[in-house]
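The active site, proton donor feature in Swiss-Prot is assigned to H43. What Swiss-Prot lists as active site, proton acceptor is H125, and the listing cites experimental evidence. Among the mutagenesis results in Swiss-Prot, H43 to A has the note: Lack of CPDase activity. The residue drawn here is the original one. Among the sequence features in Swiss-Prot, the mutagenesis site T45 to A is noted as follows: Lack of CPDase activity. Swiss-Prot lists F48 to A among its mutagenesis entries, and the accompanying note reads: Decreases CPDase activity. In Swiss-Prot, a mutagenesis experiment is listed as H125 to A, annotated with the note Lack of CPDase activity. Swiss-Prot lists T127 to A among its mutagenesis entries, and the accompanying note reads: Does not affect CPDase activity.
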Amino acid sequence: MSEPQRLFFAIDLPAEIREQIIHWRATHFPPEAGRPVAADNLHLTLAFLGEVSAEKEKALSLLAGRIRQPGFTLTLDDAGQWLRSRVVWLGMRQPPRGLIQLANMLRSQAARSGCFQSNRPFHPHITLLRDASEAVTIPPPGFNWSYAVTEFTLYASSFARGRTRYTPLKRWALTQ
């Protein structure tokens, strides 16, 4: 029997937007601001599942495959910091309804399948920096990245040789 894996559902960023965000982050945040999230690990988490058995992963994948949700456009136009969790994030002022619906469906399915789900409201974001123990200056509004979201992904998270790696396991297309 295989070992449980640490899993989550997420939305990827297109490579060109990921590169622009990395450049923007390097321009606006000094190295001491926090530990930058690796470019390949930038994503928007929809539902964190925790440690999941192969059997539960299969069941969650079947449920995810039944979702019929239209695609939507994400506009990343907001940033902030959560001091308690020591995170600097990039997000959106007005999350699209489709994003909220997709996250709610996945979180609800996860909870019904026995995966703990936080009772805190969903705050869609992309983590830019971790271990940001001091308050940082957030760049003024004016940045804006938009892209069409056409799929979501199930990821496995692993830690080896001092690095976190997110491996895509399966993708599902959103309807047109």
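Cβ coordinates are placed from backbone N, Cα and C, and glycine is handled just like the others.
This is the original sequence, none of the listed changes applied.
On the structure: features taken from Swiss-Prot.
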residue : record               : Cβ contacts under 8 Å, 6 or more apart
H43     : mutagenesis position : A10, I11, D12, L13, I126, T153, Y155, Y166
T45     : mutagenesis position : F8, F9, A10
F48     : mutagenesis position : F8, Q117, S118
H125    : mutagenesis position : L44, W89, L90, G91
T127    : mutagenesis position : V37, L42, V87, V88, W89
